[in-house]
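In what follows, a single structure is set out as structure tokens and then discussed.
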Amino acid sequence: MYSNFKEQAIEYVKQAVHEDNAGNYNKAFPLYMNALEYFKTHLKYEKNPKIREAITQKFTEYLRRAEEIRAVLDEGGSGPGSNGDAAVATRPKTKPKDGEGGGKDGEDPEQSKLRAGLNSAIVREKPNIKWSDVAGLESAKQALQEAVILPVKFPQFFTGKRRPWRAFLLYGPPGTGKSYLAKAVATEADSTFFSVSSSDLVSKWMGESEKLVSNLFEMARESAPSIIFVDEIDSLCGTRGEGNESEASRRIKTELLVQMQGVGHNDEKVLVLAATNTPYALDQAIRRRFDKRIYIPLPEAKARQHMFKVHLGDTPHNLTEPDFEYLGQKTEGFSGSDVSVCVKDVLFEPVRKTQDAMFFFKSPDGTWMPCGPRHPGAIQTTMQDLATKGLAEKIIPPPITRTDFEKVLARQRPTVSKSDLDVHERFTQEFGEEG
């Protein structure tokens, strides 16, 4: 029932703004006051804090405008026929728009609030991950380029029945680079990139979650060409009919199905990109909405070799090409995440050596580096002793060696099991394709 107060308030606002714009201030003032009374009554019953905040903001705006009009009327101005110049002078630079509560282009306060929350999902700064940083996955990269890069740079390619792909599902074991690939897409694509998770789209308020989904796709269409990346989509779109499925969850899935169907059949330049570790958990109707279902497997030896180089970056090391080949062969069964963790651990090995060292030598440039007792110029001292002498800034850890990697690999194990791989390979045979 309390929603009637809000609707009545909005109706009065529309009339008030209309009269205000026409300069009929003696008519606009009572209409503003009526709107304020209805908004005040609505606020007593409104439980949603976001909506309360939005209405309070508009209430303050209309109250300020009503006070300005009252001041004009007190001076004898009632509209264009009486002291119109004075009335114009008192107008605020931005008056309320003739719409539902004064939001953008007639948006009501609730929709404005939903969109404000989704704005944080837009990736404003490029993640700075290039295609070349993604090791392997050539088929997946080619398919994504066909869907993302070519339609923007070469729109003339897509004529007649040739249309770019509209929905991609990336699936595979954890840590294989699905989200990393999405970051590369965000970097390389000249498109608006929306990165969302279930927490961005699920609300505790009844009916708000599906509105968030609807607004997300609407914003993507307005910003086209655009990409919507949904990470861990299985948490949003599990199989329907399960015992633990709530009514809210069902409505989110239904809205997502409707929106994706719309994206697929209209040339709106909106690409949906989703990732999951559990493809079998997806609802079959959602699964069907994805044109391309690409398996992101564990990296091969060559890809792992490339990953070691990328993660080491410009950190000082003395590894040769045969050393990197050895590491690629040695890490069979490792995911991209496993390789990343391995390198992070290795990066600290020189620091550990420096902390434990009993001998240091002074290089020609004045820096001190740990060494063995037989190294030319070796001096028996410790890192703490050098720091006490004011040489802390001159201490440099040694470059990374193959031995450092062997030491770390001796204690690290892959995180993906054989049974995990079997599940994804079976799904690929039934529904997907190799990446």
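For all residues, glycine too, the Cβ spot is worked out from N, Cα and C.
Residues as originally present; substitutions not included.
The annotation domain 'MIT' is assigned in Swiss-Prot to 7-72. Taken together, the residues of the domain 'MIT' (7-72) have an average pLDDT of 84.
For L63 (mutagenesis position), the same-chain residues that are 6 or more apart in sequence and have a Cβ closer than 8 Å to its Cβ are L36. Swiss-Prot documents L63 to A as a published mutagenesis change and attaches the note Impaired PROS/At4g24370 interaction.
The Cβ of P173 (ATP binding site) lies under 8 Å from the Cβ of N277, P297, L298, S335, V416, D420, L421, H424, each of which sits 6+ residues away along the same chain. Look at P173 (ATP binding site): DSSP puts it in coil. Here Swiss-Prot flags G172, P173, P174, G175, T176, G177, K178, S179 as ATP binding site, drawing on a curator's inference.
Here the residue is the original one, while Swiss-Prot reports the published mutagenesis K178 to A with the comment Loss of ATP binding and ATPase activity. Pale seeds, transparent testa phenotype caused by a lack of proanthocyanidin (PA) and mucilage defect in seed coat. Other Cβ atoms within 10 Å of the Cβ of K178 (mutagenesis position), summed over all protein chains shown, number 27. Under DSSP, K178 (mutagenesis position) is assigned to a helix (H, G or I) in the three-state scheme.
E232 (mutagenesis position) falls within neither a helix nor a strand when secondary structure is assigned with DSSP, and so counts as coil. Quoted from Swiss-Prot, the note on the mutagenesis of E232 to Q is: Loss of ATPase activity. Enlarged endosomes with a reduced number of internal vesicles, as well as abnormal localization of ESCRT-III subunits. Pale seeds, transparent testa phenotype caused by a lack of proanthocyanidin (PA) and mucilage defect in seed coat.
You'll find the Cα of P174 (ATP binding site) roughly 10 Å from the Cα of E232 (mutagenesis position). Counting residue by residue with DSSP, the domain 'MIT' (7-72) contains 61 helix, 0 strand, 5 coil. Summarising the environment of P174 (ATP binding site), the number of other Cβ atoms within 10 Å of its Cβ, over all protein chains shown, is 14.
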